[in-house]
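A short worksheet on the structure shown next.
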Amino acid sequence: MTELGMELESVRLATFGEWPLNAPVSAEDLVANGFFATGNWLEAECHFCHVRIDRWEYGDQVAERHRRSSPICSMVLAPNHCGNVPRSQESDNEGNSVVDSPESCSCPDLLLEANRLVTFKDWPNPNITPQALAKAGFYYLNRLDHVKCVWCNGVIAKWEKNDNAFEEHKRFFPQCPRVQMGPLIEFATGKNLDELGIQPTTLPLRPKYACVDARLRTFTDWPISNIQPASALAQAGLYYQKIGDQVRCFHCNIGLRSWQKEDEPWFEHAKWSPKCQFVLLAKGPAYVSEVLATTAANASSQPATAPAPTLQADVLMDEAPAKEALALGIDGGVVRNAIQRKLLSSGCAFSTLDELLHDIFDDAGAGAALEVREPPEPSAPFIEPCQATTSKAASVPIPVADSIPAKPQAAEAVANISKITDEIQKMSVATPNGNLSLEEENRQLKDARLCKVCLDEEVGVVFLPCGHLATCNQCAPSVANCPMCRADIKGFVRTFLS
C-alpha cells in the first residue's frame, strides 16, 4: 500500500478512522513514526520501509519497535530527511502546497549522494573534494567550509590538506549510522536494498515454531496427510493449529486452509503473503514475483486456499471469560493480549475462564496458582541524535543514541560475501593435509558447509553487518544474533555455493 500522499502525516492519520481508542499505541504516535493503518485489525505499515507490525502491547514505544523491526528504515535513520511531512508543516489552506520549515532541508532526498553533491556548487576549500565529503554523508551549509551530516547532524569545518572525509567523520562522530554503514556503501531505500539482494530482518511472530522440527511436531494428528504431506507444509514455514486443515505461518502469521491435492505449499504461501520475510528469504524475490504473475494470469480461477477468519478482541473483552478474569484483578492489557494471541493462532475465542487463565500463565511462564501480573515495562525510547558543531581544531563528539551499538561495517560485510564463498570452495578442492586422514578432511569440509543451527542443511545466508555465512535459509529467520560472533543481525543476503 503505497498511495500517493502517504508522505503526509495528515493523509496517514486519515487511515486510522477505525483504530480503537483503547489500543495499546495511539494513532498519533504511529503516524509520527511513519505508519499508516492497513485496515487489518491492529496492523500498521511504515510508508518508508513497508515493515508491518501488528502485535502491539501496552507499554510499547512505537519508535523503539520500529527501530528493532527495521533498523535501516530512512524514517528511523534520518526522520528529517526521508520525505516525511509533519502536520505542522502542512498549509492551513486545503489544496495549497507544503512549505518546508527553516529547520528542514529543502531537498528531502539528501540521503542520496548525488543530491548532496549538488549542494557543493560554491565549495571554497581546495583541501578536500566535494565528492569525498558527499560520499561520507555530508552536504554543504553554504557557510565557510562547514558541512553537515544528514544522519547524525554533526557539523565539521576547517578542513586541512590530506584529510580523509570518512575518517574525520568517524573520529568525531563514531556512533553515526552513516559511519557504521562503512565508506563503500551508499544509503539505500527499501527498493535499492531489494536490488542489492539485501533483506532487512523482521522478527517472526511465532518464534517457537521457527524450527522445522517444531512445526513438524504440530502435525501429529494431521487429518489430510494423503492430500498434503506434513513435511512439505512444515518446510514452507507452516504449523498445524489442530482445527480442520488450518495451518499458519510462524513468521508472517498468515492462516491457510481448504487444501487440495494439487496445491503446492510454497506457492500458496507466497500467493497469500507475498511480503512474508521467510518466503522471500527461503525462495527469493524472483519466485514470489513469478507466483504473483501466475496468480494474476489466473485471476478468474477459484482460490485454493483462503486466509483464516479472525474476530475482534474488543468484542470479546465484553464476554464472560474476559470479565471474570478482570474481576480476579488481572490487568486488562494482559487479558487483551491473551485474547489477541488466541485469535491470531486459532481464529477463535476462549470458551471458558480456565482456558483463558491457562494461556496467560503459559505465556508468563507462571505456575498453576493464580497470579496477578504487572503490566509490561515500557520499552526504552530511541533517543534522537543531538546536533553538534565540530571544528577540527577543537572537536566535541556528538551524543548519538546509546541504543545503536558499534558494529562491523555493512560495506565490508557485503564485499566479503564473495570472499567467504570462494574460501569455502577452495576448501572443497584443497589438497588433503598430510597430518589429517582423508576421512577427517572430508568431515571438516562438510562441517564448514553445514548450518550451525540445525546441523543438517547447507549454509545459504550471509548475516549483515558481521558477514558470517552460518545458517541455512530455514534457520536464518529464527536467530536474532549471529551464532558465530553474537552480533545483532540487521539484514540477510541469500548466498549460493556452486
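Note that Cβ sites are derived from N, Cα and C of the backbone, with glycine treated the same way.
In Swiss-Prot, a mutagenesis experiment is listed as Cys149 to Gly, annotated with the note No effect on binding to Drice or Dredd. In the structure as shown, the Cβ atom of Cys149 (mutagenesis position) sits within 10 Å of 28 other Cβ atoms.
A 10 Å cutoff on Cβ-Cβ distances gives Asp163 (mutagenesis position) a total of 16 other Cβ atoms nearby, all chains included. In Swiss-Prot, a published mutagenesis experiment is listed as Asp163 to Ala, annotated No effect on binding to Drice. Loss of immunity to Gram-negative bacteria; when associated with A-263.
The Cβ of Cys249 (mutagenesis position) lies under 8 Å from the Cβ of Gly237, Leu238, Gly255, Leu256, His269, Ser273, Cys276, Phe278, each of which sits 6+ residues away along the same chain. Cys249 to Gly appears in Swiss-Prot as a published mutagenesis result, with the remark: Abolishes binding to Drice and fails to inhibit cell death. No effect on binding to Dredd.
Under DSSP, Cys249 (mutagenesis position) is assigned to a strand (E or B) in the three-state scheme. What Swiss-Prot lists as Zn(2+) binding site is Cys249, Cys252, His269, Cys276.
Listed in Swiss-Prot is the mutagenesis experiment Asp263 to Ala, annotated as follows: Abolishes binding to Drice. Loss of immunity to Gram-negative bacteria; when associated with A-163. Look at Asp263 (mutagenesis position): DSSP puts it in coil.
The annotation that Swiss-Prot gives for the mutagenesis experiment Cys466 to Tyr reads: Fails to bind to Dredd and promote its polyubiquitylation. In the three-state DSSP scheme, Cys466 (mutagenesis position) falls into the coil class. Residue density at Cys466 (mutagenesis position): 23 other Cβ atoms are found within 10 A of its Cβ, drawing on all protein chains shown.
Within 8 Å of the centroid of the Cβ atoms of Cys249, Cys252, His269, Cys276, where the record puts Zn(2+), the same chain has further Cβ atoms from Gly237, Leu238, His251, Asn253, Ile254, Ala270, Trp272, Ser273, Phe278, Val279. Look at His269 (Zn(2+) binding site): DSSP puts it in a helix. On a Cα basis, Cys466 (mutagenesis position) lies 25 Å away from Cys252 (Zn(2+) binding site). Closest to Cys466 (mutagenesis position) by Cα-Cα distance, out of the mutagenesis positions Cys149, Asp163, Asp263, is Cys149. Counted within 10 Å of its Cβ, the other Cβ atoms near Cys276 (Zn(2+) binding site) come to 23, all protein chains included.
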